[in-house]
Amino acid sequence: MSQAIPSSRVGVKINEWYKMIRQFSVPDAEILKAEVEQDIQQMEEDQDLLIYYSLMCFRHQLMLDYLEPGKTYGNRPTVTELLETIETPQKKLTGLLKYYSLFFRGMYEFDQKEYVEAIGYYREAEKELPFVSDDIEKAEFHFKVAEAYYHMKQTHVSMYHILQALDIYQNHPLYSIRTIQSLFVIAGNYDDFKHYDKALPHLEAALELAMDIQNDRFIAISLLNIANSYDRSGDDQMAVEHFQKAAKVSREKVPDLLPKVLFGLSWTLCKAGQTQKAFQFIEEGLDHITARSHKFYKELFLFLQAVYKETVDERKIHDLLSYFEKKNLHAYIEACARSAAAVFESSCHFEQAAAFYRKVLKAQEDILKGECLYAY
């Protein structure tokens, strides 16, 4: 009878697997995952290590869903199914395993655009952070927290965390994708501060790095973020130019990104009064929405149709704003209500315009109240 493989040896291999996941190296991660699964069949009994393995399967699938949304991998369980396997023993977990369980669950909630839920899990994970000794893992924590607070428009808190993450990533060349993503978050925060001149250099640096590593997805995302920055600064011409560049790369290389790009392009054209051209891109965007993960962008396209068609669909606008309210997406409420108000104001429907401007003010108040998310 062959001797059982020590669980410590399998644990080392799981650590290597996680390293490849954090580097977004799918082929290497797949190879190590298969090796770990084979070793576990011959491993000595170790319940903690099996939990660690389950957590890493969950994290592996989160990576795949981010890089290749909608793609299936044989009979593998989905993220939702994997979530059930890691939730069951959670109350028994301590230390590093508890940290991973909470941190990965926060990442899942973030991907579902449940940002308040995500921050709640990250805050619980932070209590276990003293058990984390690896610098890259600390950078991962700061990056994900910064990302969540950015989406909740808690700009100062986001900037505090992202600078800590970037300081680590920049010293590790293998983590160039996380460096690019960190530059995105910094630029987004500068945009929220309305310092557009400070945002663009970070986005251009991200684009240059993405081109250096020849990563089509992040080339497209960099172009998209540059376009969004120009749009926020009011430079419609430069925004449209970069949206179209992002759309070209997306159509050719990363089609799952196309609805997001076309939404940004459509909205900019609508605000610039080029609604006929915008509605062509809206139709193209809706045609590309098949996966459940794009439901959010379907709602946004429907919002544009409701606001900018010849007869404004006020009820539909209110329904969509209610959808955003349920998800605490106050920044989206602010931007969408502002667009609706501007359209009503331009057609001299001042009562409706005033009602939507009040929603803008309410959303701004809710964003400021969001500071309670990180009050201890």
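Even glycines carry a Cβ here, placed using N, Cα and C.
Nope, none of those substitutions made it into this model, it's the original residues.
Record features, source Swiss-Prot:
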| type | residues | note |
| --- | --- | --- |
| MUTAGEN | E45 to A | Displays drastically reduced activity in vivo |
| MUTAGEN | D46 to A | Displays drastically reduced activity in vivo |
| MUTAGEN | Q47 to N | Loss of phosphatase activity in vitro. Displays reduced activity in vivo |
| MUTAGEN | Q47 to E | No change in phosphatase activity in vitro |
| MUTAGEN | L50 to A | Decrease in phosphatase activity in vitro. Displays reduced activity in vivo |
| MUTAGEN | I51 to A | Displays wild-type activity in vivo |
| MUTAGEN | L55 to A | No change in phosphatase activity in vitro |
| MUTAGEN | Q90 to A | Displays wild-type activity in vivo |
| MUTAGEN | D134 to A | Decrease in phosphatase activity in vitro. Displays reduced activity in vivo |
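Swiss-Prot feature annotations superimposed on the structure.
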residue	record	DSSP class
E45	mutagenesis position	coil
L50	mutagenesis position	helix
L55	mutagenesis position	helix
D134	mutagenesis position	coil
Of E45, D46 (the mutagenesis positions), the residue whose Cβ has the fewest other Cβ atoms within 10 Å: E45
Nearest of the mutagenesis positions (E45, D46, Q47, D134) to L55 (mutagenesis position) - Cα to Cα: Q47
Among Q47, L50, I51, L55, D134, the one of these mutagenesis positions whose Cβ has the fewest neighbouring Cβ atoms within 10 Å: Q47
Euclidean distance between Cα atoms of I51 (mutagenesis position) and E45 (mutagenesis position), Å: 12
Rounded to the nearest Å - Cα separation of I51 (mutagenesis position) and D134 (mutagenesis position): 20
Distance, D134 (mutagenesis position) to L50 (mutagenesis position) (CA atoms, angstrom): 21
Distance from D134 (mutagenesis position) back to D46 (mutagenesis position), taken between C-alpha atoms, in Å: 23
Length of the line joining the Cα atoms of D134 (mutagenesis position) and Q47 (mutagenesis position), in Å: 23
